[in-house]
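Features of the protein shown, as given by Swiss-Prot:
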- 129-133, 168-170, 195-196, Tyr224, Trp256, 289-291: UDP-alpha-D-galactose binding site (BINDING)
- Asp196, His289: Mn(2+) binding site (BINDING)
- Gly258, Glu259, Asp260, Asp261, Arg301: N-acetyl-D-glucosamine binding site (BINDING)
- Thr6 to Ala: Has no impact on N-glycosylation (MUTAGEN)
- Thr222 to Ala: Has no impact on localization to the Golgi apparatus. Decreases N-glycosylation. Impairs the catalytic activity. Impairs keratan sulfate biosynthesis; when associated with A-337 (MUTAGEN)
- Thr337 to Ala: Impairs localization to the Golgi apparatus. Abolishes N-glycosylation. Impairs the interaction with SLC35A/UGT1. Impairs the catalytic activity. Impairs keratan sulfate biosynthesis; when associated with A-222 (MUTAGEN)
Amino acid sequence: MGFNLTFHLSYKFRLLLLLTLCLTVVGWATSNYFVGAIQEIPKAKEFMANFHKTLILGKGKTLTNEASTKKVELDNCPSVSPYLRGQSKLIFKPDLTLEEVQAENPKVSRGRYRPQECKALQRVAILVPHRNREKHLMYLLEHLHPFLQRQQLDYGIYVIHQAEGKKFNRAKLLNVGYLEALKEENWDCFIFHDVDLVPENDFNLYKCEEHPKHLVVGRNSTGYRLRYSGYFGGVTALSREQFFKVNGFSNNYWGWGGEDDDLRLRVELQRMKISRPLPEVGKYTMVFHTRDKGNEVNAERMKLLHQVSRVWRTDGLSSCSYKLVSVEHNPLYINITVDFWFGA
């Protein structure tokens, strides 16, 4: 009886001891787990913060990239620029260099300029026929670039240079300028510009209108009066479509004179009117020069003028043959050099 009681107590004691040990082990393991978990909370917070920061940075980069690739749409420039000054006193420095003109026009690149603050209403190509008139070209570039920029134009200046050895053909050079310029840009408007004429008033807008426009109402050499009734030379403006419609200039005027009157007749044959600015606006200074060798008066000009109505469809842009020697994009202008075969 005593033995059984002792055994029974011993068994209960061992069972209790075993249970206590189990609870102790479980408690120890649980406490270690919670301590470890508590210690890991700051690390987890740091990880999540860094992850969130990376996510925000990633989104920011995406937004930045999208913003950089998205094209900003500018408003149209006003029909009358706020930068216009009106009549200007022109100064022609005898020691002017091309480097000076370039330094004065830092925003012109490869002969092109467009306003940054608005979208220009027209893309305008200025075509200047040229041979052996370097000083005149410098004076024109010095004054014409700021003049055009104040008018908020998207423009390019093309100087079409005739290679030596042939009689000068201004009209054919202008046909070449039109054809070659359109290979670079779908220009809206073309200004056919003599190298020795410099505009005095920037309200004389170098834009195209519903009808062809004659810009030289007067010049200093004629007392600022129109040279003669019907005069259509010096500086004229025709849209891409207008010039194409008249088949451009005739290619047959070798030497000086007649090609401007020929163009006027072509315009009139298409029942287009000619507009001009007000006399006080369409004023130009002609830089003095003597007649160039190779640009003598064309003795055939009157005979050619009598043929315009018969030949204008076949003589012009449609028949303009030439050898393209080079196209050079200088800082202030695009130089196009061509060679003609005399009589072609």
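First residue shown is number 1, and so on along the chain.
Just so you know, glycine gets a Cβ as well, placed from its N, Cα and C.
Just the original residues are modelled here, none of the noted substitutions.
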Candidates Asn169, Thr222 (recorded positions); min other-Cβ count within 10 Å returns Thr222
Taking the Cβ of Arg301 (N-acetyl-D-glucosamine binding site) as centre, how many other Cβ atoms lie within 10 Å? 18
Going by C-alpha distance, which of the binding-site residues Glu259, Asp260, Arg301 is nearest to Tyr224 (UDP-alpha-D-galactose binding site)? Asp260
Report the nearest neighbour of Asp261 (N-acetyl-D-glucosamine binding site) in space among the binding-site residues Pro129, Asn169, Val195, comparing Cα positions. Asn169
By a simple count, how many Cβ atoms lie within 10 Å of the Cβ of Pro129 (UDP-alpha-D-galactose binding site), its own Cβ left out? 23
Most Cβ neighbours within 10 Å: which of the binding-site residues Asp196, Glu259, Asp261 is it? Glu259
Please compare the binding-site residues Tyr224, Gly258 by how many other CB atoms fall within 10 Å of each one's CB, and tell me which has the fewest. Tyr224
May I ask for the distance between Arg301 (N-acetyl-D-glucosamine binding site) and Arg131 (UDP-alpha-D-galactose binding site), taken between their Cα atoms and rounded to an integer number of Å? 21
Cα-Cα, whole number of Å: Asp260 (N-acetyl-D-glucosamine binding site) versus Thr337 (mutagenesis position)? 22
What is the nearest of the binding-site residues Pro129, Arg131, Arg133, Val195, Asp196 to Gly258 (N-acetyl-D-glucosamine binding site), using the Cα of each? Pro129
How far is it from Arg131 (UDP-alpha-D-galactose binding site) to Thr337 (mutagenesis position), counting Cα to Cα, in Å? 10
Same-chain, non-site residues whose Cβ lies within 8 A of the Gly258, Glu259, Asp260, Asp261, Arg301 Cβ center for N-acetyl-D-glucosamine are Ala171, Gly233, Tyr253, Gly257, Asp262, Leu263, Asn298, Leu304, Leu305
Whole-number Å only: compute the distance from the Cα of Val195 (UDP-alpha-D-galactose binding site) to the Cα of Thr337 (mutagenesis position). 16
Recorded positions Asp196, Thr222, Glu259, Thr337 vs Asn169 (UDP-alpha-D-galactose binding site), shortest C-alpha separation belongs to Glu259
Arg133 (UDP-alpha-D-galactose binding site) has how many other Cβ neighbours within 10 Å of its own Cβ? 20
